[in-house]
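Student: Sharing a structure, written as structure tokens. Questions coming.
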Amino acid sequence: MKKWFPALLFSLCVSGESSAWNNIVFYSLGDVNSYQGGNVVITQRPQFITSWRPGIATVTWNQCNGPEFADGFWAYYREYIAWVVFPKKVMTQNGYPLFIEVHNKGSWSEENTGDNDSYFFLKGYKWDERAFDAGNLCQKPGEITRLTEKFDDIIFKVALPADLPLGDYSVKIPYTSGMQRHFASYLGARFKIPYNVAKTLPRENEMLFLFKNIGGCRPSAQSLEIKHGDLSINSANNHYAAQTLSVSCDVPANIRFMLLRNTTPTYSHGKKFSVGLGHGWDSIVSVNGVDTGETTMRWYKAGTQNLTIGSRLYGESSKIQPGVLSGSATLLMILP
């Protein structure tokens with residue numbers, strides 16, 4: 001005879017500190033530094049140094065799903081990552097771009113190098129450090145703490161634009177510098193603030209870069225208007241018109257002149273540079289007789305040279321129409 005015993009199934013759900021959790025807090029420093037670059041000319045790359053200095057930091061971002069406070073009676077794990085997010089380009093007070101390059105990053109790891117706007121330097125430490133320390137594990141934005149860590153300086157170079165006017169410059173460069181603290185309930189937890197989030201963190205640090213430009217190059221005009229005049233639709237094709245501007249340089253220099261189109265052409269012209277004029281017409285644009293849209297000029301000493309921009313009309317009979325033609329391009333002056 002078989003005896004049946006009732007089976008009991010127990011279901012247990014445990015919550016609290018035994019559940020997996022992660023708390024991430026970012027503390028922003030707010031240093032204001034200045035660096036004197038001295039007298040420079042456009043062909044030089046003046047340098048400046050950013051230093052990580054311990055000090056008071058403010059919480060500017062957090063993401064927490066764990067306990068706010070540790071009482072010292074249970075263990076948790078922590079990892080820290082120092083961040084510096086620095087712009088690749090800034091503008092002078094008179095509207096000229098300065099392009100920032102990395103000269104020496106010390107022991108920092110440079111990441112996300114393909115970003116168009118910012119440099120990302122990271123320094124991680126205290127990986128999987130087990131701790132019992134009592135304290136706040138999820139400080140809120142606006143709360144403060146003191147950071148005592150010290151890290152290597154980062155040295156940058158500045159590429160000056162070829163047509164930067166002479167004079168004194170005081171350029172403010174805002175950037176992010178701070179500490180990511182990550183607390184977790186389990187060994188091996190890893191978290192890094194996403195780069196797109198790091199770019200939006202407040203840039204509460206400021207580098208004031210001071211220098212004096214004592215040698216540059218200047219075009220005689222900031223814009224040129226090339227007029228073809230009133231033409232018959234039957235005789236406009238292949239019509240040529242040009243304008244010349246002079247470029248003066250105070251110092252020896254190699255300048256690359258390159259065109260960028262602002263209006264899309266109607267036709268494909270192979271390697272020739274062209275802009276669209278509307279009504280089925282294009283302009284094939286040349287620089288000093290070269291129709292690829294770029295040329296290089298050399299100044300072996302201070303002086304003035306001429307640059308001729310030419311426009312040759314092109315249209316196919318099946319597409320051209322009468323009307324007012326208009327198009328544009330931007331001429332860049334680029335140092336090597």
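Just so you know, the numbers here start at 1 and follow the chain as drawn.
The backbone N, Cα and C atoms fix where each Cβ goes, and this holds for glycine too.
Keep in mind the model shows the original residues, not the substituted ones.
For reference, Swiss-Prot lists these features for the protein:
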BINDING   Glu79, Gly124, Tyr125, Lys126, Trp127  D-galactose binding site
MUTAGEN   Trp127 to Ala  Abolished receptor binding activity
MUTAGEN   Arg190 to Ala  Abolished receptor binding activity
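Have a look at these and tell me how they're positioned relative to everything else.
Tutor: Neighbour density for Gly124 (D-galactose binding site): within 10 A of its CB lie 15 other CB atoms from the protein chains shown. Secondary structure from DSSP puts Gly124 (D-galactose binding site) in a beta strand.
Cβ-based neighbour count (10 Å, all protein chains) for Trp127 (mutagenesis position) stands at 14.
Arg190 (mutagenesis position) is surrounded by 11 other CB atoms, counting those within 10 A of its CB over all protein chains shown.
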Student: If you draw a 10 Å sphere around the Cβ of Lys126 (D-galactose binding site), how many other Cβ atoms fall inside it, taking every protein chain shown into account?
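Tutor: Other Cβ atoms found within 10 Å: 13.
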Student: Rounded to a whole angstrom, what is the largest C-alpha distance between any two of the residues Glu79, Gly124, Tyr125, Lys126, Trp127 that the record assigns to D-galactose?
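Tutor: 8 Å is the greatest Cα spacing among the residues binding D-galactose.
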Student: If you draw a 10 Å sphere on the Cβ of Tyr125 (D-galactose binding site), how many other Cβ atoms land inside?
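Tutor: Step by step: centre on the Cβ of Tyr125 (D-galactose binding site), count other Cβ atoms within 10 Å, giving 11.
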Student: Given the recorded positions Glu79, Gly124, Tyr125, Lys126, Trp127, tell me which ones have a C-alpha lying within 10 Å of the C-alpha of Arg190 (mutagenesis position).
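Tutor: Neighbours among recorded positions, in sequence order: Glu79, Trp127.
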